[in-house]
Amino acid sequence: MSSSSPGEPLEPTDQDLDVLLKNLGNLVTPMALRVAATLRLVDHLLAGADTLAGLADRTDTHPQALSRLVRHLTVVGVLEGGEKQGRPLRPTRLGMLLADGHPAQQRAWLDLNGAVSHADLAFTGLLDVVRTGRPAYAGRYGRPFWEDLSADVALADSFDALMSCDEDLAYEAPADAYDWSAVRHVLDVGGGNGGMLAAIALRAPHLRGTLVELAGPAERARRRFADAGLADRVTVAEGDFFKPLPVTADVVLLSFVLLNWSDEDALTILRGCVRALEPGGRLLVLDRADVEGDGADRFFSTLLDLRMLTFMGGRVRTRDEVVDLAGSAGLALASERTSGSTTLPFDFSILEFTAVSEEAAPAAQASEALPAQE
């Protein structure tokens, strides 16, 4: 048994080596899982294709290559049985997580044709990301993440489905956490498919809303508002939030926007929002913003942070970092509240800011240049 002095690293054990080889340093299994998810292997097995020949026929794959994939999935505990065992091939309890109908939605998250797993392939460029600080997504796919989603309907639809797979967690709980009774007009900046603004408008039938987004998500938001019967109160403006915003409002909302951007870009976004505030207005920032920076689970916190860095050059910030960034844009924290959700794998809150000076928030001048919507 090895010994070491206090403060010195311990000698790794054979068990440590096993963990490194099989879990931490292994790229084969993560890709095998993604291929299984993309081919919907578990769903085909559940539908009766319980032999390799039947599975290859259903998935239009090379039988021998598929058999080697299945063998590895069996070794790692995703599948069990097979012809050599004299039993039908079937998913294990773990493998059932890859069924399309499972509420954890892991098949969709791992599907290589879906937005997140597609983007995860950019992690092959993580070395360059760490060396340069620049995201890898555009280098792999030819255009930045958000531009790609705006232009590719299939990717965008998969992204929207993943982000709103639990409407209660994604939109309803945060919408319930704030008092909208005195709000006249909400300007949702970078509001995606409109899920958050729709949840707010349905809870506050007196207010009007405007969503600013790129062309692709803007069109999806229009459909959502129309389907929800909100088209008479909620409008969509196609635009780039790095440019002047199209209207002013008494509440400007940034919902999970800032973590997608570098400090420099996030500051530009915040300053644009300040200019769109009407006198006495409030900026609401719904974001990952916990006190310590570790979230409810450090694994998900650091995983999300590296994804933000690799996909689009963003970063997950602590609550204090968000407050400091807002302060640089001329904002002061007025209040904060939890989102109303206790089940997300990382902490987030609603931070409410007000402009601290006329210089930082020239609302009177802005309201002359931008049409206010009552």
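Quick reminder: no glycine exception, Cβ is built from N, Cα and C everywhere.
Pulled from Swiss-Prot:
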{"type": "MUTAGEN", "residues": "CYS165 to Ser", "note": "Approximately equally active as the native enzyme"}
{"type": "BINDING", "residues": "TYR171, GLY190, GLU213, ASP240, PHE241, SER255", "note": "S-adenosyl-L-methionine binding site"}
{"type": "MUTAGEN", "residues": "ASN260 to Ala", "note": "Does not affect hydroxylation of 10-carboxy-13-deoxycarminomycin but abolishes the methylation activity"}
{"type": "MUTAGEN", "residues": "ARG307 to Ala", "note": "Abolishes hydroxylation of 10-carboxy-13-deoxycarminomycin"}
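Rounded to a whole number, the C-alpha distance linking ASN260 (mutagenesis position) with ASP240 (S-adenosyl-L-methionine binding site) is 14 angstrom.
Residues near ASP240 (S-adenosyl-L-methionine binding site) in space but far in sequence (CB under 8 A, at least 6 apart, same chain), listed by position: LEU214.
Comparing SER255 (S-adenosyl-L-methionine binding site) with ARG307 (mutagenesis position), their Cα atoms are 18 Å apart once rounded.
Of all the recorded positions listed here (TYR171, GLY190, ARG307), it is ARG307 whose C-beta has the fewest other C-beta atoms within 10 angstroms. DSSP gives GLU213 (S-adenosyl-L-methionine binding site) a strand state. In sequence order, VAL189, GLY190, VAL212, VAL257, ILE269, GLY272 constitute the residues six or more apart from PHE241 (S-adenosyl-L-methionine binding site) in its chain with CB-CB distances below 8 Å.
A Cα-Cα distance of 22 Å separates TYR171 (S-adenosyl-L-methionine binding site) from ARG307 (mutagenesis position). When secondary structure is read from DSSP and collapsed to three states, ARG307 (mutagenesis position) falls in the helix class. Counted within 10 Å of its Cβ, the other Cβ atoms near SER255 (S-adenosyl-L-methionine binding site) come to 24, all protein chains included. For GLU213 (S-adenosyl-L-methionine binding site), the same-chain residues 6+ apart in sequence whose C-beta sits under 8 angstroms from its C-beta are GLY190, GLY191, GLY192, ALA221, VAL236, ALA237, GLU238, GLY239.
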